[in-house]
Amino acid sequence: MLRKGTVALINPNQIHPPIAPYALDVLTTALEASGFEAHVLDLTFHLDDWRQTLRDYFRAERPLLVGVTCRNTDTVYALEQRPFVDGYKAVIDEVRRLTAAPVVAGGVGFSTMPFALVDYFGIEYGVKGPGEKIICDLARALAEGRSADRIHIPGLLVNRGPGNVTRVAPPALDPRAAPAPSSSPSPSPAPSSSSAPVPVPLSFAAVGHHESRAWQAETELPYTRRSGEPYKVDNLRYYREGGLGSILTKNGCVYKCSFCVEPDAKGTQFARRGITAVVDEMEALTAQGIHDLHTTDSEFNLSIAHSKNLLREIVRRRDHDATSPLRDLRLWVYCQPSPFDEEFAELLAAAGCAGVNIGADHTRPEMLDGWKVTAKGTRYYDFADTERLVQLCHRNGMLTMVEALFGMPGETLETMRDCVDRMMELDATVTGFSLGLRLLPYMGLAKSLAEQCDGVRTVRGLQSNNASGPIVLKQLHQCDGPIEYERQFMFDESGDFRLVCYFSPDLPEAPGTADSPDGIWRASVDFLWDRIPKSEQYRVMLPTLSGSSENDNNYADNPFLTSLNRKGYTGAFWAHWRDREAIMSGATLPLGELAEAVR
């Protein structure tokens, strides 16, 4: 088959343990189906020579388009606040020196602030949400020789000059898209080309917030997953060095939790993948020796009928084919406390599920109200659902991790203490407690705090380790455009990093902490460590401040995780958390059915 041209796809992530850039397999599948050659340049395994790797490639190849995936903007860990976008920019700057090909960025992290990042990176294009269809349309336009002012692809973000990024609206917007603010909006800056789309009044709807992106996703084809092939994602190497493979069953989320980026970044409707396509992909991965697969859905049990059907197909193939590689599958899933019934638990176990990570977040109903909600704003579970889920998992032989997140508005010592005590009573395999919330522009909580600030005042609890003064957020319609609105959550007025976070000012901190823009909630961290008896801390993940503990529960460059991988353990890292001290000390532990040495 004669190829129409080459698209280079770059993974700039250099965080370890490594996580396979699943998105690049998705894009590669779509581009190849559309007649293009896709070359993956994976810099994760080139920490010291990534510049030379890029130089060698672009000296030999002339791609018509370069795509860059940005999985995370930062660690999103409020007690650390470590940005990644500066590293991505360094990679992009090097690419710009080596090729004249236009650059398009995407990825879930990118999608949380796409206008600001197109501007910050100085690139031509961006994609918010699933990118497999849009990148093919863009590659096709470039292959046809269309000039920049003739490229109007629905969903594509276009850089029209410094401080001026526009988005080509899809032909039919979600009717539930957020309405324009009632106050008079500022107009978008005029585009530089008269043939560009006419700007619409600045509103959340105008920038594509609260919009379905199901039309952007490929749902019927199995994504091609490879190992050991040049210029492709090496999934087996990632498994050997990172301990997990990945599988997506659906995109988007119909829920509206106030501290979540999924409905905005991936869309407000589920784009459910075909059952056969997903299970074919899982079978291909396990056949390559990648036996531990973790779902990458926002939550696996949302749209539970689809998830049950998928599990039934896995079970059918495992039971009816003695040679099926799915018999070696160990599945790890993210779930919300509800919906989750006995049938679902039994299907998970029969399909080879090893563990369930439960995003319970809290036990108190007054904390969950307005936080963990449906699109209509109603809470969709209570703590009894969490209790039942843990019991069902343990009854069916599956490990559990239950997570709580402290620091939302209204959090007090009483609510935090009660949550700790009740979650410890669950006797989950591991219980994880986090403190503080990293704010991203289109979260419900972030929009609410911007509304309270109204561009003229700060709000107690707004915090950044690098803040040099009070943090005053503007609402979208008060900004010159979406770039300014999004940037304020990552940068200060001088352009320096200032990752904006939130900690409840009602927690018992030292005087002045909640009123200080760079205050550190030390007393709350200390309380959590003191509340858990030392005899129970082996099964608990606790928040840490720099230097406060060797048991850091943040993923990026985590010494425990990297030690696990060097020793050949696989599966979700929390499954080995109870044995962390022995593993870190170098003790040789028997490798059970939930941990396998990759040979």
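Backbone N, Cα and C define each Cβ position, glycine as well.
None of the listed substitutions appears in this model.
Taking all protein chains in view, 24 other C-beta atoms sit within 10 angstroms of the C-beta of CYS253 (mutagenesis position). Feature annotation from Swiss-Prot assigns [4Fe-4S] cluster binding site to CYS253, CYS257, CYS260.
As annotated by Swiss-Prot, domain 'B12-binding' applies to 4-149, with the evidence given as sequence analysis.
Annotation comment: Swiss-Prot describes 239-492 as domain 'Radical SAM core', evidence class sequence analysis.
For the published mutagenesis CYS253 to Ala, Swiss-Prot gives the following note: Loss of methyltransferase activity. Secondary structure from DSSP puts CYS253 (mutagenesis position) in coil.
While the structure shown retains the original residue, Swiss-Prot records the mutagenesis experiment CYS257 to Ala with this note: Loss of methyltransferase activity. All chains included, 25 other C-beta atoms sit within 10 angstroms of the C-beta of CYS257 (mutagenesis position).
In the three-state DSSP scheme, CYS260 (mutagenesis position) is classed as coil. According to Swiss-Prot, the mutagenesis experiment CYS260 to Ala carries this note: Loss of methyltransferase activity.
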Taking only the Cα atoms, work out how far CYS253 (mutagenesis position) lies from CYS260 (mutagenesis position), in Å, as a whole number.
10
For the domain 'B12-binding' (4-149), the number of residues DSSP places in helix, strand and coil:
65 helix, 26 strand, 55 coil
Near CYS260 (mutagenesis position), how many other Cβ atoms are within 10 Å of its Cβ?
20
